[in-house]
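S.K.: My questions will all concern the structure given below.
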Amino acid sequence: MAMNLENIVNQATAQYVKIKEHREPYTAHYNALKDKVYSEWKSSAVLGKLLKGSTLCGGYGDKLKVSIPDEFDLLIHLVFPENDKIIVKADASKPGNVILDMTKVMEIIGSQEHNKPVFDRLQKIVNNKKQLLEDKLNSFLESIMTQTLNKMGNQIEVAGRISHLQYKKCGPAHTIFVKGSCKYSVDFVPAIRLSAAQVVLAPEQRIHFGETLYWDAIPKPMKPAKTDNTSFTSSFYEAERRLLYGKQFLKPAIRLMKQNRNVKNKANLKSYHIKTLFLWQVIQQDPSYWSNSPKDIFIEMLGKLADSLALTPKKGKLPFFWDPKLDMFAQLTDSQRTDLYNHFRKCEYTFRKDNGNVNDCTENNVHSSFSKNTTYKL
């Protein structure tokens with residue numbers, strides 16, 4: 001078979017990106033841990049009443065994970081009694097965030113004996129306006145997680161083998177680090193599940209939400225941390241999954257970009273940045289666009305990513321898909337942006353050059369873009 005850039009990229013994908021041999025033991029171990037933790041949480045007098053299932057999200061849930069599945073992201077859905085009575089308001093001071101007014105919820109459940117534990121807890125985690133407080137909710141959940149791991153002896157036995165567990169609060173996630181036959185982490189991310197009727201999106205974004213039934217408000221701490229914080233991050237994972245579904249080579253192209261980011265240690269580019277870049281393209285491109293090869297989509301997206309990172313002649317930006325007033329690159333410093341821009345622009349140039357003229361260096365160029373185990377430096 002004559003070698004061309006597409007063949008070489010496909011070869012690199014099979015070798016570095018699609019690694020399946022480790023997935024079964026990792027997922028089996030993860031499922032055992034998830035079920036044990038969830039079972040302990042269900043026994044809590046308050047949290048047990050709020051838990052309404054979970055959703056595997058992130059790279060693994062989106063089927064975008066590259067290499068070994070050593071990170072799992074799990075949305076833990078919390079639903080309060082009379083949840084539909086939560087009054088949701090957009091946070092005018094922080095685009096993409098919402099404020100949750102629990103007034104009507106508390107008025108109703110305050111006289112219900114069976115909901116007394118929840119009502120008593122709510123009184124401790126709202127302010128005088130009955131707005132839910134992110135930091136107080138997270139402190140409560142942190143105490144539950146600490147108790148859970150203490151009950152488990154900070155370890156779990158799976159298939160006759162003991163693994164040690166360490167808990168750490170990481171942003172909105174309550175993270176368990178597992179050390180044993182499988183080494184991985186699980187982000188348990190609390191998510192207050194809200195209905196479509198409670199959406200506060202602008203009309204254009206509401207169209208893209210479509211017929212999705214639910215969305216979530218995530219208690220994500222502010223940076224720097226803020227006491228009595230009423231602002232929750234909006235999350236539209238189900239709607240995003242629907243938007244990305246059925247786009248033939250979209251996900252393979254995302255995997256290529258994530259793998260390149262990983263091996264080149266460009267950690268300032270988050271997975272959600274990449275996902276957002278592609279979400280915008282989903283609504284801008286004709287559906288047939290995604291039948292192009294992963295290689296062609298990848299090259300074009302490298303260019304669009306570099307454009308959004310540029311500082312000159314016009315500063316680029318990456319608007320949050322659900323509230324474009326929020327620039328997702330705004331928190332990056334100029335030096336961080338420049339570093340990312342230079343890398344992805346150079347990567348785009350290299351792939352475009354090799355796409356038109358495969359030569360003796362092409363194979364090394366491609367493999368070094370997706371693996372650390374090659375000598376060629378992009």
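The backbone N, Cα and C atoms fix where each Cβ goes, glycine too.
Don't expect the noted substitutions in this model, because it carries the original residues.
The Mg(2+) binding site feature in Swiss-Prot is assigned to Glu71, Asp73, Asp187; the stated evidence is similarity to another entry. Feature annotation from Swiss-Prot assigns ATP binding site to Glu71, Phe72, Asp73, Tyr237, Glu238, Ala239, Glu240, Lys258, Ser271, Tyr272, His273, Ile274, Lys275; the stated evidence is similarity to another entry. Annotation source Swiss-Prot lists GTP binding site at Asp187, Thr233, Ser234, Ser235, Phe236, Tyr237, Glu238, Ala239, Glu240, citing similarity to another entry. Among the mutagenesis results in Swiss-Prot, Arg23 to Glu has the note: Abolished ability to activate Sting. The residue drawn here is the original one. Among the mutagenesis experiments that Swiss-Prot reports, Lys42 to Glu is described with the note: Abolished ability to activate Sting. Quoted from Swiss-Prot for the published mutagenesis Lys52 to Glu: Abolished ability to activate Sting.
Mind running through what each feature is packed against?
M.R.: In sequence order, Gly58, Glu71, Phe72, Asp73, Leu74, Cys170, Ala173, His174, Thr175 constitute the residues six or more apart from Asp187 (Mg(2+) binding site) in its chain with CB-CB distances below 8 Å.
Contacts of Ser271 (ATP binding site) defined by a Cβ separation under 8 A and a same-chain sequence distance of 6+ are given as Gly58, Gly59, Leu64, Lys258, in order along the sequence.
DSSP assigns Asp187 (Mg(2+) binding site) to a strand.
In the three-state DSSP assignment, the secondary structure recorded for Arg23 (mutagenesis position) is helix. Neighbour count (other Cβ atoms within 10 Å of the Cβ, all protein chains): 13 for Arg23 (mutagenesis position).
For Lys42 (mutagenesis position), the same-chain residues 6+ apart in sequence whose C-beta sits under 8 angstroms from its C-beta are Gly48, Leu51. According to DSSP, Lys42 (mutagenesis position) sits within a helical segment.
Here the Cβ of Lys52 (mutagenesis position) has 13 other Cβ atoms within 10 Å, regardless of which shown protein chain they belong to.
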S.K.: Looking only at DSSP and grouping its letters into three states, which state does Phe236 (GTP binding site) belong to?
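M.R.: In three-state terms, Phe236 (GTP binding site) counts as coil.
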S.K.: If you measure His273 (ATP binding site) to Lys52 (mutagenesis position) at Cα, how many Å is it?
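M.R.: Rounded to a whole number, the Cα-Cα distance is 28 Å.
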S.K.: Please report the DSSP secondary structure of Glu71 (Mg(2+) binding site), reduced to three states.
M.R.: strand
S.K.: Once near-sequence residues are set aside, which residues in the chain of Phe236 (GTP binding site), 6 or more away, have Cβ atoms under 8 Å from its Cβ?
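M.R.: Spatial neighbours, sequence-distant, of Phe236 (GTP binding site): Phe209, Thr212, Trp215, Asp216, Phe321, Trp322.
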S.K.: Hey, how far is Lys52 (mutagenesis position) from Glu240 (ATP binding site), Cα to Cα, in Å?
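M.R.: Rounded to a whole number, the Cα-Cα distance is 21 Å.
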